[in-house]
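For reference, Swiss-Prot has these:
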type    : residues      : note
DOMAIN  : 107-197       : domain 'Ig-like C2-type 2'
DOMAIN  : 204-298       : domain 'Ig-like C2-type 3'
DOMAIN  : 398-503       : domain 'Ig-like C2-type 5'
DOMAIN  : 580-913       : domain 'Protein kinase'
MUTAGEN : Tyr544 to Phe : No effect on binding to THOC5
MUTAGEN : Tyr559 to Phe : Reduced interaction with CBL. Prolonged signaling, due to reduced internalization and degradation. Reduced interaction with FYN. Promotes cell proliferation. Reduced autophosphorylation at Tyr-807
MUTAGEN : Lys614 to Ala : Loss of kinase activity
MUTAGEN : Lys614 to Met : Loss of kinase activity. Abolishes binding to THOC5
MUTAGEN : Tyr697 to Phe : Abolishes interaction with GRB2
MUTAGEN : Tyr706 to Gly : Slightly impaired signaling
MUTAGEN : Tyr706 to Phe : No effect on binding to THOC5. Slightly reduced enhancement of cell proliferation
MUTAGEN : Tyr721 to Phe : Abolishes interaction with PIK3R1. Strongly reduced phosphorylation of PLCG2. No effect on binding to THOC5
MUTAGEN : Tyr807 to Gly : May alter protein folding or stability. Loss of kinase activity. No effect on interaction with PIK3R1
MUTAGEN : Tyr807 to Phe : Reduced kinase activity. Strongly reduced phosphorylation of PLCG2. Diminishes binding to THOC5
Amino acid sequence: MELGPPLVLLLATVWHGQGAPVIEPSGPELVVEPGETVTLRCVSNGSVEWDGPISPYWTLDPESPGSTLTTRNATFKNTGTYRCTELEDPMAGSTTIHLYVKDPAHSWNLLAQEVTVVEGQEAVLPCLITDPALKDSVSLMREGGRQVLRKTVYFFSPWRGFIIRKAKVLDSNTYVCKTMVNGRESTSTGIWLKVNRVHPEPPQIKLEPSKLVRIRGEAAQIVCSATNAEVGFNVILKRGDTKLEIPLNSDFQDNYYKKVRALSLNAVDFQDAGIYSCVASNDVGTRTATMNFQVVESAYLNLTSEQSLLQEVSVGDSLILTVHADAYPSIQHYNWTYLGPFFEDQRKLEFITQRAIYRYTFKLFLNRVKASEAGQYFLMAQNKAGWNNLTFELTLRYPPEVSVTWMPVNGSDVLFCDVSGYPQPSVTWMECRGHTDRCDEAQALQVWNDTHPEVLSQKPFDKVIIQSQLPIGTLKHNMTYFCKTHNSVGNSSQYFRAVSLGQSKQLPDESLFTPVVVACMSVMSLLVLLLLLLLYKYKQKPKYQVRWKIIERYEGNSYTFIDPTQLPYNEKWEFPRNNLQFGKTLGAGAFGKVVEATAFGLGKEDAVLKVAVKMLKSTAHADEKEALMSELKIMSHLGQHENIVNLLGACTHGGPVLVITEYCCYGDLLNFLRRKAEAMLGPSLSPGQDSEGDSSYKNIHLEKKYVRRDSGFSSQGVDTYVEMRPVSTSSSDSFFKQDLDKEASRPLELWDLLHFSSQVAQGMAFLASKNCIHRDVAARNVLLTSGHVAKIGDFGLARDIMNDSNYVVKGNARLPVKWMAPESIFDCVYTVQSDVWSYGILLWEIFSLGLNPYPGILVNNKFYKLVKDGYQMAQPVFAPKNIYSIMQSCWDLEPTRRPTFQQICFLLQEQARLERRDQDYANLPSSGGSSGSDSGGGSSGGSSSEPEEESSSEHLACCEPGDIAQPLLQPNNYQFC
C-alpha cells in the first residue's frame, strides 16, 4: 500500500547513552495551534533518519547538537506521525511522536488520495484529524453519501486514519471521512481505494542488516523474517551450509502472516563470521537473501582511490578527485585541505560525501582549474581507529610560450629561444629563405633539433622554463630564423629576421614650420579629433547584450558568473540551412530580426514544423555576433523545459548565425492581456477579494496599437510595427487561424491568470535550479503558445533606442528600472532573489490585465526614494488577497525574506486548486466579441514593450490615493546604469 513519499532527513548527531533515540519534547502526542513554531529534536548515538508525511516548511538545523526539525509556521498539513530511527544500530529501535495542528478551518489532513492493496490485506485510508478532540465524532462514508458496506469491518485510528480489515474487491470505492465541528459537519476530500485480487506467490523475505561488521566481543543481531498472505510457509536461517536452531516467532500484521528468526549474539567471535542466508519457502516457491557478517580484531579505517594520486590536467579543465573509505565504526571527522604551494587567490573547496553501509565516498570538485590551484590536496579522516589520510598531487599542463632574442657572444651572433610550458616542450630551429612568417621543414634550408636545451627553472607544480641557443656565426640578410616548440598541450613558434641598415643621406637644413607643414598638421589634428568623436559616439551606441547570468559559485554576497563565450557549443544542435523555408518577418529591431520559418526534418526526417528564427542584420558588429552566439550557447546549456522558449536548433556554419526556437502563436503575454482587456466590461472579483476597491473600474481603455519589441530584435517604433501573426500558406494554416480566432473570443477567467502565473513561476524555478539569473522578468518577455502554455523568453536585452524618444542615454546599458529590485537599482547586485522581486511586478501586470507598473509615477528621484523606503503598489483589481500577499512578499526589501520560486509555485497551485473547486467564482466577462485577435505570432525573442503611462482615469484606479495627483508625463521604463 502506497501512502505517498515519506519525508526523509539525515544528520550526524552527538553521542549519548545507550538505548533508543529520544525525541524532545517528550510524550507520544503534541498539540499546537496554526502559525506556531514547532521544533522536534532527536538525540541518538549516531546518524539518524526522520520519516513522516511530506509537509511544507520543515527545515533541518545542522548546527544543533542533535537532529532537529523546525517549522516556523505550522499548518494543518504538518499533522502526522514523525519517527526518528538510528541508522547504524538496528537493535536500538526508533521513537515516534504524533503532531496535531489544531485548525478549526481544516479538520482533516489527507496523506494520500489513492490507496491500493491486495485482497485480504489491511487497507489504511490516511485521513488524519487535526484536533484529537474530534476522534469521538468521526465516521466513514462512501462517495455520494452512501453507507459503508455492512460486511466491511473497519475502525478509526487518530494516528493512521480509517483502517479496513481484510479488504475485499467489493470494498473498492471512493471514501469520504466525516466529523462534527461545533455542531457542523466537516468532510474530507475523497480517497480512492483499489483492492486487487490476490495471486499466490512465494513468501517475501527480509534479512537485516544487509551487511554487518563487529569488533570481537561486541554484541550483534541478525534478523531473518518472511511474510505471506497464507500461513503455510517456513523460514530458516543458515550460516554457510549449517542450519541454525533459532526459535521461530509468528505474528499477523496488516493482513499478512509474519514469521521471524532472530539470532542475538552478546559477544561475537571469529567463528561467528561468515555468509548468512535467510530462506523462506511454500508450495509456490522459495526465496533466499544473503548477507556477509565480518568480525574484526579492532577498529579500521582504509582510504583508497581508483584514480592515480598524481593527476595532470590542462589549465581551465575540470577535475573530480574521488576517495573511497571503508571504516568501522563510523567516521567522526573528515576534511579536504589544500597544502600549497600557491596560497594566493584560493577559493573555498567544494566537496560532497556519499554514504553507504561501512563505506564512504568523498568527492572534491575542482572546476575550471586555475594556475594557482595546482599543488597537493589532502583528505584526512578519523574514527576510533585513529587518523588516516590520502594526498593527491595536481600538476597543470600549459601550452608552450616562446620568445626569441639575439645577442652577440664572443664576436659571434647567437639566437636565444626562451620557452616555458608543461610538460617540457621540445625545441626545433629552422632557417628559411626570405622574409616570411611561415615555414615548415619542407621549405627550410636547415633544421636543428635541440634535444638538450638548458633548463632554467623546474619548480614542482609550475611551468618548466628552458633556453635553447642557436650559434649562427654571422646573421644572413634576407633570411628568417624560426624557433618552434611543441608539447602534449599545444605548440608555438616565433621568428627572427636580420635587419639590413643602409647608408643615410643628410638632407639640407630647412625650416620645419613652413606654412605647408603647419596646414598638414592642422588637418591631421582635425581628423584625429573627428575620429575620436566618432569612436566616442560608437562606444555610446547601445550594443546587443546578453542579459542572463549563470552563477559559477558564490561566497556570501559575492557572486562569480560564467563567461558565456567560454561555454561549449554542441554540434548536435546544428541544422541544415537548406531545410529552412522562411516566411514573414515577425519583428525587426536595431540589431536583427525574428522570422517565421518552416523547418523540414527537425527531429524526424519527415517532420514539418513551424519555428521562429532569430538572426542578426548584415551590418551587425563582431561583438553583437558574439552576443548572439553566447545566447545560443546558454540556451543549449540550460536544456529543455516546458515553460521556457526552448532551443530547437541552430545554423552556425556557412553563413550568418541563425537561432531556431519554438514558435509561440499567441505572442507575448503583455499584449495578450491587453487585447483581452479591451473586451472587458468590468472586473470579475473572487470571493476573497475586497469588493470596495475601485468598484467603478468598469472598462480598461487601451490604445489600439502597442509598440512590439523584442529586446532590439523586433522594435521599429509605432509606424513600422509588424503585427506578429501566423502566415497562412495552406489550408491547415487557415484552420489554425480559425482556432486562434475562436480562442480570442473566449473571456478570461481568474483561473487563466493563476495558470499564467504558475507556469512562469515553474519556468523561473527551472532557471534558478540551473543557477541562471534572468534579470529582465516581465510580461513582455513571456510568450504564449498553443494551449495557453506560458514560456519565458527574451534572454538578451537590446532595444531600438535610436528611434525611440522614451530612452535617455546615460551610459552603455539600459535597465528595466520599474521591474528591478532595490539592490539591483542601487548596488547593481543581481541574484535569484532579485528575479523574485521582478516576478512580483510581473504578477501585478498579470492581475491588472497589462497595466504599467507604478502607474502615474515617473522614473526620477522621487521614484527611487519610494522604492528605497519600501513603497508597494496597491492591490490590482483582479487579484485575490492571497495573490496580493504573494506580491508583497516578493517585494520585501530584505532579499533573504523573499519566497523562493518553488514556494511561489506551491502557493499558486494551492490557489488554483481552490479556484477550480469553488464554483462561486465567475468568469471575467467579455463584450461578446473580440476587438483584437489572439493570433499574433511569437518567437523566442518576441516581446512587447507597453506604451508609457496613459492619462486615463481608469489606470489610476490601481494607484495609491496619494499618487493620483502625480502628473502623467512621458516616462521611461529603462535607464542607463
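Cβ from N, Cα, C; glycine included.
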Cβ neighbour count within 10 Å of Lys614 (mutagenesis position): 27
Secondary-structure category, per DSSP, in which Lys614 (mutagenesis position) falls: strand
Counts of helix, strand and coil residues, the domain 'Ig-like C2-type 2' (107-197), according to DSSP: 9 helix, 46 strand, 36 coil
Reported mean pLDDT - the domain 'Ig-like C2-type 3' (204-298): 93
